[in-house]
Amino acid sequence: MLKFMLDTNTCIFTIKNKPEHIRERFNLNTSRMCISSITLMELIYGAEKSLAPERNLAVVEGFISRLEVLDYDTQAAIHTGQIRAELARKGTPVGPYDQMIAGHAGSRGLVVVTNNLREFERIPGIRIEDWC
C-alpha cells in the first residue's frame, strides 16, 4: 500500500546518494513510495537540459523503474486548486509544481517526502516528512 510521494528534491538526493542515509530510507520503503507524473516531468527536464542528457535520462529511467508513477488526475487538480486558492488568500505563494505535487499527494492521502520544508510547510492540509 502506498504511503509516501517523493518530491523532486528527494528523488535527486536519492539518485545522487547524498546524504547517504536517504538511500537506506528509500530501500526500506520502496514498495510504499511513488512519485507524481509532475515529479517525473521535473526529473526529465533536468536530465534533458544537463550536459549529459543520455546518461542522465538512463539514470532517471532506472530510478523510476523501482517506483510507481501516479498520473496527475482530476482529483489532484481539484485538490491543487483548493490549495492554490488558500495560499492566495493568505498571501503565501508556493511554486506551481510544489502546489501540484502537494495537491496530488493530498488527493491520495499520501505523505510528501521533501526537504523543501520552507515551501511545503505553508501548504494547508498535507503531511510532510524530511528524510534528509
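Every residue gets a Cβ built from N, Cα and C, even glycine.
Substituted residues are absent from this model; it holds the original ones throughout.
In the predicted model, residues of the domain 'PINc' (5-131) average a pLDDT of 95. Annotated domain 'PINc' per Swiss-Prot: 5-131, in sequence order.
Looking at Swiss-Prot, the entry for mutagenesis of Asp7 to Ala says: No inhibition of cell growth, no degradation of tRNA(fMet). Other Cβ atoms within 10 Å of the Cβ of Asp7 (mutagenesis position) number 28 in total over all chains.
Sequence annotations record features per position, and here Swiss-Prot assigns Mg(2+) binding site to Asp7, Asp98. Listed in sequence order, the residues of the same chain lying 6 or more apart from Asp98 (Mg(2+) binding site) and placing their CB within less than 8 Å of its CB are Asp7, Asn116, Glu119, Phe120, Ile123.
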According to DSSP, does Asp98 (Mg(2+) binding site) fall in a helix, a strand, or coil? helix
